[in-house]
Each structure stands twice: as structure tokens, then as C-alpha cells.
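Peer 1: Quick one: the structure is below, and I'll ask about it shortly.
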Amino acid sequence: MPVSMAVCETANVVNAALRESLGGNSSAGSSTDQAKSGEDTNGSLQNHIVANAKRILMAKIEYEEVPNYHESVLENLKSKYIVIKPGNPGAINGFSGKNNTGKLVGANGHDNNGARKQAEHPNNQSHHINHHNHQHPTSNPNELPKPKRVLYPRENIRIGWKQSERKWQVGTGMINVGNTCYLNSTLQALLHIPALANWLVSEQAHLADCNVAEPGSGCIICAMTKTLLATQSNQSAVRPFLIYSKLKQICKHMVVGRQEDAHEFLRFLVEAMERAYLMRFRNYKELDQLVKETTPLGQIFGGYLRSEVRCLSCNHVSITFQHFQDLLLDIRKADSLEDAFEGHFSRERLEDMGYKCEGCKKKVSATKQFSLERAPITLCIQLKRFSMIGNKLTKQISFKSRIDLSKYAARSQAAQAQPLTYRLVSMVTHLGASQHCGHYTAIGSTDTGSFYNFDDSYVRPIAMHSVCNTNAYIMFFELDLSQAASPAANRPNGVRLTNGHSTTPVPAATVSSPSPTRFIGPQLPAGGANGYTNGNAQKTAIQFKQQNQQSPQNGLQLGTGKFQDTAKPPLVGAHAKGEATSAPTANGNKSSSPSSNSSSNHKSINQQQYLPISSDDEDIEDEMKPRPTTAQLPSMPNMTENHTEPKAKSPVKIQVKTPVKTPLKSLVPYESASEEEEAPLPNPRKRPSGEDSSESDQESGQTNGHSKTNGSHTNGSASSSVHVNNSKQKTDAIDEIFKSLKKSADSDEDDDEEEPSIQLTNGWHPQKQSQSQSKAPPSPKTPPSPAVIKSKTGIWKVTRNDEVDAIEDDVDVVVVEGSPVKIPTPNKNHRNPFSSSKPSTDSPATPGAKRQKLLNGSALKSHQQPRVGNGYQSNATSNGSTINELLKQSYRGYGSPVLSWNGKPAELEKELLVDAREQRQRDIDDDEENEMDRGRQRKVKSGSAKGNNASNSTPGYNPFQEYEGQKRWNKNGGGGGFPRFYNQNYRQNFQQRNKFKFNRFGGPGSAKFQQQRALQRHLSAGGGFSRRQPSAQQQQQT
């Protein structure tokens, strides 16, 4: 029977015995009888009590189990007593109020006598936990112990900005009140963590009736909540005085106005918030550590590491659990965040014979490895950038906006059930060389997914790639619930997203082409042998949209016998839907039949972002001129002279110089219209888009003004057919060339000693034709054309005979006369590599040869030394309009400005312009410095080349200034051996006056040395000599 019934029956027996004894005493009459009867009564009472007690003790007591103590005993007692405190604190959160001995246990693990509960230690086998209304006699020491009380359930944490009903703003900046950048950046990083911000907003009810106050200050949680609401509501920067004023409360050793470490402040701030939350409970000091770790801050930032120490002698494994709120990663041997995680969670060997094994009972060698037993909701990572002596490790650590820590989780079913995918929400960065100096900034995310940089009171948006390239110090990652709900599947190789955002995997080979047939291997693009396509196919970019145009390019370009990869190998090429029906060419590519409108509908996506890259060998076949007609498919180049059939209007004959070397067969014998067909040409001297295709730079031996020779003959092989277009644009361009040639001829009538400069329209050095070849009859079908025409049959020269010279006013063309056929090898100039400084004395000067001038920036041939300033060779007396026009063009000898594929100036041209601008500025600065150092000077007339003293004149020599200087140095008398002012030694020393003030050399060696120095300075300043200067220098040296 129950214990209560046994106790009640014993009480009834005792009461009956007392009544019986009292009733017997009242019936006695005399005193003696009363005394005797009293003794007997006492004895009988004792006998009755002893007999009943013995019977009760000998009786069998049966116990029955009741479902709840409240329902059986306490509920019956409530009817007799007034309940002051409802419920039992020991039974909150489903925990039983009994321990294994049957005693009532309080909420903090103590029994009623104040004795500590024996089952508190996690390794104690008698640990009792009752979550499901039944007893667990033992707990597994290899599992994480569960707290007896949960202060704040983990399920109440709201992860992500979308979980809150509040509309979150970007947030304002914080004013730096004096070396508080560490405080501002830490607060900004914390307030941009969604889980923490959602919890602080939920604390507004506590904010209304907060009675928690530490000595000397208020609640730090309320201060954080007010600061968060201030940054969300204000439009200007706020002053975090609520946190700044509690700096001593947060950490006692932090001093106001002194620079502090942001991570140290973060740790003290979180601990102060935890302490403020625990102060809401009266017996918070009696709570054990497991219960204290269930605060909201512990649930947000807290996690548990599983430490496994394995003995190398007996393989005994000791498992312990460690609570953490941030991970400190060593980056000395890591280049990325993944490498740092690998090093942190890898197995490491402990000190030899430094671990005492529980199985061996002795010190042995062991290994230790960490793993994640319970991952936190918000993962805080601190990179160890500072050493104990204050030095900073400033190496760049790369990281991604999303990280996966599933492989570092403990090998338990509970840990592996949930994927550990985190996304970056905020970070703290440090700028500076050490921890004692520098500046802290913060980066935070918003509900829209964008990131902002918080630099004290300044707030500005920042791109994602800039965030990942930031030199981070503290990073906050929050658990990604979207990835946890739908785990990311492993994508196979060769599969990528269609537009970079969709999660549907699409094979890369079928993104932009529905055609099932596809050639695998190296392929050549249509339109050029070096990899430049003329359609809308891309060279380096991935094309995501399907297009109707086709191109057989697949990403590998072949140019002049070698593979070329300009940027990255393209993943996909552009193929047309009708590719299967098109005829394949010799190299395995599909030819393009409807390519006439291939460049008029679409442009390549990334073609305006990449500049074409080619080597010197590939410059021979670099570009393709646009053509308004459909593509042609010629076969091998036809080496015949009569290939064009234009109309003739002038007695100009065209001579063909056939190359000696046999041209190679074109690897791509087809061509299409270029995408530059619609691009405007800014240079008026550049041929328009509808010009003759015989001037295609791809088929000629030059590109952008470069000349390429092989030995003594030009490799003029070509693979394009000659297509004649009699448009008005062509005639206008030719007329412009003839007008410029006529102006050049008029300006050079007085030039007697200049050798004929044989330079053609775009920087070529043509071959000299013989007199016999120049006497050939002119072709009656030849139209006016420029000085050179490049076609598949070679280089076409434009000459005229004496009869043409007689009718010069009617047709202005160039006369090229000279010795038998040969190609002069030009001398290279480092400033103008396309100019030739070798004097031509083979043939006499003729009026026609004198008028052969520069047309596109090439240099003139002359016997004189080239001018150093701009790389041109010209006569000092020549000031014609052609030279002025040339000076307005490109100054490096490239001819007309070379544009990129998108019609903009090339990067090389921009760099050259910048160099020229800087050189001019340096020259101006040097002139100003020389003018300032020179002081006041006497005026002097410049010496005439025909004067009597021309042979004795030195460039820049001023005898009057030398005389004044001589008087200045000899005003005190003395100077016994100084010669008179008109001695030549003064002229030799005048530019070295500041260096040799008191040393006037009189020997011939010193005079020669000083004269050479003066000549070098004169040339470097951009000066020149007259035509008879070499003879004058020779006389001076003698």
C-alpha cells in the first residue's frame, strides 16, 4: 500500500490506545487503587504502543509509482494550504525535480540541504536528464551534455533580415570622438548581423521596464538597442555616447581616448551583454556554466568544438567539448580562408611524452584534432594578424562570400543532418602597420544583399569583388537557411549556369548552339589566319545568348603556324542552326554561306572590352578591311599581273614587282565582312569602309605601318581576291592624296641637295625600279591610285616616265626612278624604327624624286643626322605644309592612327601620347631651370652660315656673355695666365662654366672634350646644325 496510508493507520492505532487507557483510569474509586491502576495503565499503554509500533514496522509497505508528484501529493496538500509560489522551479523546461536519491532538487542543481548535485559532472554515470517524461539512468560521455535549464531557446533566434517585420535601412555612420574607430567599426559590424539585430529589436519590451543596473551605469543591452534604433532612424551620423560612456563598465583597463584592439573590445562587449542578461535572474550567480551558455548571445555566437586526443600507444581516445564564440585562425601558412580552416581542423601532434593517457596511466605521445560538434548561428572569425610584440601580418587572405564547413563537422548523425553553409554579413578591417597605430573600418550587408563600407561617419557602397579583396581582420558569417533547406548539389565538370544566376545546370557546349554536330579540336576562325573573326563570333568572351549567325570558332586560334591564346580559352563558340548543312572546309570548320549580313545585326558581347593581341609574326596577317559585298571563296592566290579590271583615265602605268619567294597557302581561304564596317573613320586619310580590298592589311606584309622583309625581298603573299569598288569615297580619298603630293612638290622647289626619299603611303620602303621598267607602256585600264597597291599578286608600284613628268599639272603622281631592282635595308632608329638614315647616292637627284614625301608619318631619307626630338628626318629649311600635316599625325612612325576593334584609339597609342606629353613637360621644365640658372645674358645675333666666322662658330656660343663673365671673374685683378676673351678656349668652356669656374683649360685635349660636351647638350636640347656644319666641325677640330 502507499506510504501515506501506512502512516495514517499507525496514527489511528495510537489514538485508540490512548483513549482506552484514559477511559480505564476514570473508573477507579480509591486513591490506592488509583495509584495501582495508574501504574498498570502506564504499563499497558507502553505495551500497546510498543506492540503497535512493532506491528507497523513489521508490516510490508508497498510503493506505487505516480505519473507526477504534483498530481499525487502536492495537489492534495493544496486543498489544505495556501499556495504562495506556484509551481516548482526544479520542474521548469521539462526537467525533473528529483535526483536519483529521491530528494527534491532546486533549479540550479542543488538539493534542499544545499548539497551539490552529484550528477552535475558530464562524465558522472548517475547524471539524470528527463526531457521526455522518463528517466535516463546514464549519459554518454562522448556526447555533448545538455544543460538543466535553458535561459533563451535556440529556436527563438531569427536568422536573416527577412525574418523580422521591420524594414531595415542601411544605417548611418558613427562620429569618431577621439581614437574610437575601433569602437565604431565593431559596433557597425555587430549591428549588421541579422540575428543580433533581430534580437535587440525584440528587447524593446525589456527596454520599457528595465531595472537591471550595474554599479555606476545602466544596462548595456539597452544601450545597444538604443544605438541600433538611432542608426536606423537618423539621417546623419550618430554619436555612440551610450556605449562610449560605459567603456569602463565593458572593460576596466580600457582608457578613453586611447587606441584599442577591435577584437579585444568585441570580446569584452559581448561578455558585458551576457552579464547584463544574466542579471535579470535572482540566482544567476548559482547557475552552472552550461546554463549560462544558453543566453541569447551564447545562442547566437556560441558553438562547441569537439576535441579528440588519441594516444599513439594504446589508441585510447579522449573526447572533450569546448565552448567557443569565435575562431582564431592562423594565417602564417595560409593564403586563403579555406587553407586556414584546413590548418585549424587538421590533426596535429602534441609534444612528445607530454600527454598523460587515461588508459596507459602514463605520459605518452598523442595527436589532437578539432571538429565542430555544434556550429554557431553566427560564426565569428578572427585572423591572427598581430603578434605578441605588436607586429602585423599584412598578407592578403582570399575568401568567398559563402563558405561550407560541412566537412569539419563532427561525425555524428545530428551534426551531419544539417549542412553548414554560411554567408558573409559583416567584417572589420584594419589599415596600418602595427596594432599600436592604424585605422579600423567596417563592412556590413543589408537586406537587399548589397554591402556598404562604414568609415566612421562616412558610408559608401562597395562592390562584392572589392569586399572579397579586402584585407580583413574580423569576419562574421551567418548560417544560410536557404542552403540548409535545399543543399547545393555537386555540379559535374563541363556544366555551368546559363546566365550566371540561374541554378539550372546547362552543359557549356550547348549554351549558345542547338546544333548537335560539333567539331572537337583546334579550329581556325573565319576571316583571318591569326584568330580574328569577321562575324559575330567571340574570341575571348563567353556568349550566352543564341544567335542566328555562325562562326566555326571554338576558342583556339592558329596564327602563322603556332597556337595563340589571347586571354582565356572560350568555353563556347557561336554556331548557326543550319551548320549541319553547310559545307566543311579543308581544316574541319564549317563555312559561312549567309555571311553578308553577319556584322550588321549583332556585335560580339565582349569585343569592345578586349583589345586584339598579336605577336610580330602574326602582324603580317592581322586585320581584314571591311567589304560591302558578300564573302568570296577564292582558291590559291593567282600570281598573274592582269587581275584587276578598273577603268583608266590617266597615262599612269602600274608595274608589278612579283616576289621571288613563293607565297604560302592561306590556311583560311574564305573571308566575310568585318564588324568594323559601320565604324566611322576619324582620320580623313584612312581609306573608307568601302575601299578596294586590295589594300587589306591582313594580306599584305605590314600591319599598322610595320614593314616586314625576309632578306632582300618583301614577302607579299596574299590570300584575298581583288575587288574593285568605284565609289565616290574612294575617289575623294585618292584626290586628297594627290593634293597633298602636289603641295609637297610646290614646297620643295628650292631644295637642291636632298636625296630622294623613297617612302610610300603607309611606311613601306619600296624597291627601286630600273629605267627600262619605267619605260613600259602604261595600262589603259588603270585608275588613279595611291603610291602603292597591295594585292594577291604582290606589291604594285606607281611610277611615271618623262612623258608623265611633262604633264605634271594634269595628273599628280609620284615618280620613282633609280637603279636596278633592290630593296635597301634601312637603318633602325630607336625613336622611329621605320625611318632610314642611310644616305642614297646611287642615283642623281631629280625633281620628281624630290617630291616624294612623307604621307603617313614615315621618315625622310637624308644624309643629315636625325632630329632627336620627334624622330623625323627633314631638311632644316623645309617648312612645307606636308611636314606640318605630318607633325599633326602619329609621331612614332605608325602612319595614320591605328584604331582598335571597337573603333577607339589603341592602348599603345594612348601610352605614346602620354609619353610625348610628359616629355614635352620635362623639356619645358628643363628650359625653365636652364633659364633660371643662366641668369642675365647679353643679346647676340645668331651666326650666319655664309659669314666669315661660320667655320669658327660654336652652336649657342655667345662671345659677349663670355666677355662679361670674364670681367666678373677677374674684377679683383690677378688671374695672371687667363687668355683674352676671343680665345677659342672660352668658347669651349662656356657650357661647363658652373662646373669648371676657375679652371680654364688651354690644351688641345681639354678643348676637344669641352666642345663635345657642348655639342651633346645642344643636341639634347633639340638644336640642329646648318647644312655645312660637318665641315665647320672638321675645321675646328684641326
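Even glycines carry a Cβ here, placed using N, Cα and C.
According to Swiss-Prot, the record shows the following:
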- 172-480: domain 'USP' (DOMAIN)
- Cys181 to Ser: Loss of H2B deubiquitination. Loss of 'K-48'- and 'K-63'-linked polyubiquitin chain hydrolysis; when associated with N-369 (MUTAGEN)
- Cys181: active site, nucleophile (ACT_SITE)
- His439 to Asn: Loss of 'K-48'- and 'K-63'-linked polyubiquitin chain hydrolysis; when associated with S-181 (MUTAGEN)
- His439: active site, proton acceptor (ACT_SITE)
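Are these features on the surface or tucked inside, and what touches them?
Peer 2: Taking the domain 'USP' (172-480) as a whole, pLDDT averages 89 in the prediction.
Secondary structure at Cys181 (mutagenesis position), taken from DSSP and collapsed to helix, strand or coil, is helix. The Cβ of Cys181 (mutagenesis position) lies under 8 Å from the Cβ of His439, Tyr440, Thr441, Asp456, each of these being in the same chain and 6 or more residues away along the sequence.
Under DSSP, His439 (mutagenesis position) is assigned to a strand (E or B) in the three-state scheme. His439 (mutagenesis position) has a Cβ environment of 16 other Cβ atoms inside 10 Å.
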